[in-house]
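Input: a single structure, listed below in structure tokens.
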Amino acid sequence: MNMKKKEKHAIRKKSIGVASVLVGTLIGFGLLSSKEADASENSVTQSDSASNESKSNDSSSVSAAPKTDDTNVSDTKTSSNTNNGETSVAQNPAQQETTQSSSTNATTEETPVTGEATTTTTNQANTPATTQSSNTNAEELVNQTSNETTSNDTNTVSSVNSPQNSTNAENVSTTQDTSTEATPSNNESAPQSTDASNKDVVNQAVNTSAPRMRAFSLAAVAADAPVAGTDITNQLTNVTVGIDSGTTVYPHQAGYVKLNYGFSVPNSAVKGDTFKITVPKELNLNGVTSTAKVPPIMAGDQVLANGVIDSDGNVIYTFTDYVNTKDDVKATLTMPAYIDPENVKKTGNVTLATGIGSTTANKTVLVDYEKYGKFYNLSIKGTIDQIDKTNNTYRQTIYVNPSGDNVIAPVLTGNLKPNTDSNALIDQQNTSIKVYKVDNAADLSESYFVNPENFEDVTNSVNITFPNPNQYKVEFNTPDDQITTPYIVVVNGHIDPNSKGDLALRSTLYGYNSNIIWRSMSWDNEVAFNNGSGSGDGIDKPVVPEQPDEPGEIEPIPEDSDSDPGSDSGSDSNSDSGSDSGSDSTSDSGSDSASDSDSASDSDSASDSDSASDSDSASDSDSDNDSDSDSDSDSDSDSDSDSDSDSDSDSDSDSDSDSDSDSDSDSDSDSDSDSDSDSDSDSDSDSDSDSDSDSDSDSDSDSDSDSDSDSDSDSDSDSDSDSDSDSDSDSDSDSDSDSDSDSDSDSDSDSDSDSDSDSDSDSDSDSASDSDSDSDSDSDSDSDSDSDSDSDSDSDSDSDSDSDSDSESDSDSDSDSDSDSDSDSDSDSDSASDSDSGSDSDSSSDSDSESDSNSDSESVSNNNVVPPNSPKNGTNASNKNEAKDSKEPLPDTGSEDEANTSLIWGLLASIGSLLLFRRKKENKDKK
């Protein structure tokens, strides 16, 4: 009834008075009134005056219960067919400026997803209402009777609306009946931990007072108000309305909802006609921007309708002359909307309702403002609640001590957020600060909406300074120098218009607790601008900074820095270790080490080792050894030797030998040796040897050796060795070794070793080693070892040795040798020898030797070595020293591989020395 009165009033005001004067007949009045009543509904002015009524008197809606999940819900799309053609319209992308990401429409259809509150009306009269729902969210469809329109002109108009973080949608004509489909949205804010005690019910969360006062300026909006036209809201057909959001909205985490609309425009619409979108008072369309605008609806590059926001926060769109020339115009619209902090002041459930005419959509969401940050007795939280990009200003509201704890000597500082390119200007000229005291913490709104009239202004009682660039400092000068109630600090600042950075601020509260411990607590706020629009309140989070080292210390302004951390480490370790190991290894290692080691080791070990090792070793060795050796050895050797030797030897030897040798040897040797040796030796040997050897050796050796050795050795060795060794060794060795070693070794060794060794070893090793070692070792070792070893070794060695040997030998040899030797020797020897030998030899030899020797050796040796005073027929106890110096072509020390020929070569060496000495003596006599 009221609508009819309004319609008559509108007709009488605009049309009927003029018609009665001109026509003056009742027939004309009757004909005109029936048509004008349908086309001339409320004007914009009337719509504005009745907006509150339409908000409360819209057709019934179904409120969706809150969900337990956060599934996003998208706007709906409605499709219908027309007789001859259709025109679809979507809103323009870049016209709406807000502080949060908004959505865009896409030209795709997708299957429905859960949780959208959507209402759709069809262009078919008397179509029954249906409800589409998922989980606990409900959708409502309300029938709306409309007139079908026909057209012979087919126009398709499309444009893309680009508020961010959304999915574009376009209405598609399909069938006569209207189908509603949902598109998924990616717009849900990521939730953070919330305090369940802060969740209030709807009547606590929503301020029901009216009228609403918006945070944005409507002056510019009013200036853009269109010329009054006809309100055709109820003549729109195929109307769809949707509220797209998760079940929880976090306003202080840039959370927002999307309002989605779709409709068809009647062909009778003309330029100046309007329609209204009702927006719930719990939402606003500006976020934190000071002025709100709504996007125009675009048809390609042409404006279909322009929108403004009225004083109640609703949206009025006015059609342009585009509709005068087009039929079957369809449009879709998406607007981001934000929780209004003035009307929703606390955390709790809120029911949102929006619509076009009698078509509405409802959805209940949980608004979660989250709690302040707290660290011991310090609590703080801030938010950026207003930005004016026109004047380059911002407003930040900070709650200091919202928990109401006791804070002694409190100090608040504000500065740019570290490690960001913040565009804020903080100084005395660009920053204004107000401080308010709150007597009761319950008076603080969780939405950070502040009415200054409700609190005491104490700005003049505090000390505000700007101690550093881009930093302010607020000292709360209370009589007892402590605070026990909350304070509100409102900062009005400026933004650098020339900066490309975002607005990022840090607020830090310092203070003592009751135990007089100085601590600090910080809160960060950010706002990012994207595509010319503000992106909301930003991601707010508490920060616990590094605590001050000194009481009263204020955090300095951080500066950008690049750091290249470096570390120095030193380690001092003493280790005592014992191990049983069997290894098959292939290693390629490069090492440069300098070590200074002083170790004293007393070891008593019984070892039974069965090891299979395959070794391929490439080693480059440069060795400087200083060795002092005193060796007393008893040896009993039984040798049976079968030797086949093919030797090509080029030797340049300068030997000065003084040998005193006392040897008692019983040797039984059975040796099968196949040796291929090519030896190039440049040897300067000065040897001083005092050897007393008693050796009992039983050796069965099968050795296949291919040796290429490159060794540069400077060895100074002082060794005192007392060795009693009983060795039973069965060794099969296959070794391929390429050794390059650079070693400088100074060794002073005093070794007393009693070793009973039974070794069975199978060793296959492939090793490539590049070692540069500088080793200074002082070792005192007392070792009692019982070792059972079975060794199978395959050795391929490439050795280049440069040896300088100084040897002084005093040898007393008593030898009984019975030798049966079968020797096949092919020797090519080029020898240049300068030898000065003084020998006192007492030799009694009984040797029984059967030797079959096949030797093929290639050795390049350049040795500069002072060898230890080792016995000629050493036992297994000296294997450790021999292994270290095995690459040096030194005299045979009685190892397992050479024990079988020691007696023969000792006898030959004695005879050769006597002959050489006699020849020199004869040469001297001739001279």
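Positions of Cβ are set from backbone N, Cα and C atoms, glycine also.
Swiss-Prot lists Asn525 to Ala among its mutagenesis entries, and the accompanying note reads: 2-fold reduction in clumping titer compared to wild-type. For the mutagenesis of Glu526 to Ala, Swiss-Prot gives this note: 32-fold reduction in clumping titer compared to wild-type. Reduced ability to bind to soluble Fg and to adhere to immobilized Fg. The structure shown keeps the original residue. Quoting Swiss-Prot on the mutagenesis of Val527 to Ser: 16- to 32-fold reduction in clumping titer compared to wild-type. activity. Reduced ability to bind to soluble Fg and to adhere to immobilized Fg. For the mutagenesis experiment Ala528 to Val, the note given by Swiss-Prot reads: 2-fold reduction in clumping titer compared to wild-type; when associated with A-532. One entry in Swiss-Prot concerns the mutagenesis experiment Gly532 to Ala. Its note says: 2-fold reduction in clumping titer compared to wild-type; when associated with V-528. Record note (Swiss-Prot), mutagenesis Asp537 to Ala: 2-fold reduction in clumping titer compared to wild-type. The unchanged residue is displayed. Where Swiss-Prot documents Glu546 to Ala as a mutagenesis experiment, the accompanying text is: 2-fold reduction in clumping titer compared to wild-type.
This view paints the features noted in Swiss-Prot onto the structure.
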{"residue": "Asn525", "record": "mutagenesis position", "Cβ within 10 Å": "25"}
{"residue": "Glu526", "record": "mutagenesis position", "Cβ within 10 Å": "21"}
{"residue": "Val527", "record": "mutagenesis position", "Cβ within 10 Å": "28"}
DSSP three-state assignment for Glu526 (mutagenesis position): strand
